[in-house]
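**Q** One structure, pasted below without further comment.
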Amino acid sequence: MSFDINWSTLESDNRLNDLIRKHLNSYLQNTQLPSYVSNLRVLDFDLGKVGPAITLKEITDPLDEFYDSIREEADQETEENNDNKEDSEHICPDRTIANHEGPKDDFEAPVVMPSPNDIQFLLEVEYKGDLLVTIGADLVLNYPVEKFMTLPVKLSISDIGLHSLCIVACLSKQLFLSFLCDVSDPALDDNQTVLDPKGPILAATKPLERISIVRSMKIETEIGEQYQGQGSVLRSVGELEQFLFTIFKDFLRKELAWPSWINLDFNDGDE
């Protein structure tokens, strides 16, 4: 069973686009960069106007791992609250006698039990939309000496294609999303990932891995005209594009591919 989503609501949400951009930048800050690139950052993120095609395959109870995650988070919050409580007692010794009456004043972790309203969807997601990621970087030329020249470049990632199975679990006011595996798709399997229309071409991964999430994409690079004919610059640009393609795929697999997931917690809205 297929259904439509109101993609325009997400696409027009600047806060969501900015949140994703910040999350990507946080990941890049913890990524070891090669010697030929520095100051790698996401300048802009746009979900685009074309949403994914989604087909509902199955409805089940949520996986136990999601409940375990909520319990672990609740236990951690309880432990932190009790630690803060102990710190405040040390600061205010006049309250020590009252607080020694018993453990009744300690914070207790809430009991997490499955609810009849909890539900999980197995979805087939196909995306060939107009999402656009704009990235800035400094290309470092280390010849004839180290850091001989630094060249600012701007790269655009577009034409992203994916076709995967994923699970979406709704537990109380929390939503979990995780990708399970890729779906065979001739349009993507036979496609090529273009790193630069005038540069090298990297063929899409074959044979099909269990999960790549991103199966095709295009990266275009803008550099100053005075550098476009220099072989060393073009080689470095090609290496940078391949590096971006790799870390972009790795980011999605580490963050979204099972046994990893993203968790959207809407409980804070009650405060």
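Counting begins at 1 with the first residue displayed.
Note that Cβ sites are derived from N, Cα and C of the backbone, with glycine treated the same way.
Nothing has been swapped: the model has the original residues at all the noted spots.
So Swiss-Prot says this about it:
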- 1-267: domain 'SMP-LTD' (DOMAIN)
- GLU11 to Arg: Does not affect function; when associated with A-12; E-17 and D-22 (MUTAGEN)
- SER12 to Ala: Does not affect function; when associated with R-11; E-17 and D-22 (MUTAGEN)
- LEU16 to Asp: Does not affect function; when associated with D-19 and D-20 (MUTAGEN)
- ASN17 to Glu: Does not affect function; when associated with R-11; A-12 and D-22 (MUTAGEN)
- LEU19 to Asp: Does not affect function; when associated with D-16 and D-20 (MUTAGEN)
- ILE20 to Asp: Does not affect function; when associated with D-16 and D-19 (MUTAGEN)
- LYS22 to Asp: Does not affect function; when associated with R-11; A-12 and E-17 (MUTAGEN)
- PRO259 to Ala: Does not affect function (MUTAGEN)
**Q** Can you tell me the mean pLDDT for the domain 'SMP-LTD' (1-267)?
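**A** Average per-residue pLDDT within the domain 'SMP-LTD' (1-267): 77.
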**Q** Could you round the CA separation between LEU19 (mutagenesis position) and GLU11 (mutagenesis position) to a whole angstrom and send it over?
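**A** For LEU19 (mutagenesis position) versus GLU11 (mutagenesis position), the Cα atoms are 13 Å apart.
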**Q** Between the Cα atoms of ASN17 (mutagenesis position) and GLU11 (mutagenesis position), find the distance and write it as a whole number of Å.
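**A** Cα of ASN17 (mutagenesis position) to Cα of GLU11 (mutagenesis position) measures 8 Å after rounding.
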**Q** Find, for the listed mutagenesis positions SER12, ASN17, the residue with the lowest Cβ contact count at a 10 Å cut-off, counting only other Cβ atoms.
**A** SER12
**Q** In the three-state scheme derived from DSSP, which category covers SER12 (mutagenesis position)?
**A** coil
**Q** From the mutagenesis positions GLU11, SER12, ILE20, LYS22, pick the residue whose C-alpha lies nearest to the C-alpha of PRO259 (mutagenesis position).
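**A** It is ILE20, whose Cα lies nearest.
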**Q** Could you measure between ILE20 (mutagenesis position) and GLU11 (mutagenesis position) for me? Cα positions, answer in whole angstrom.
**A** 12
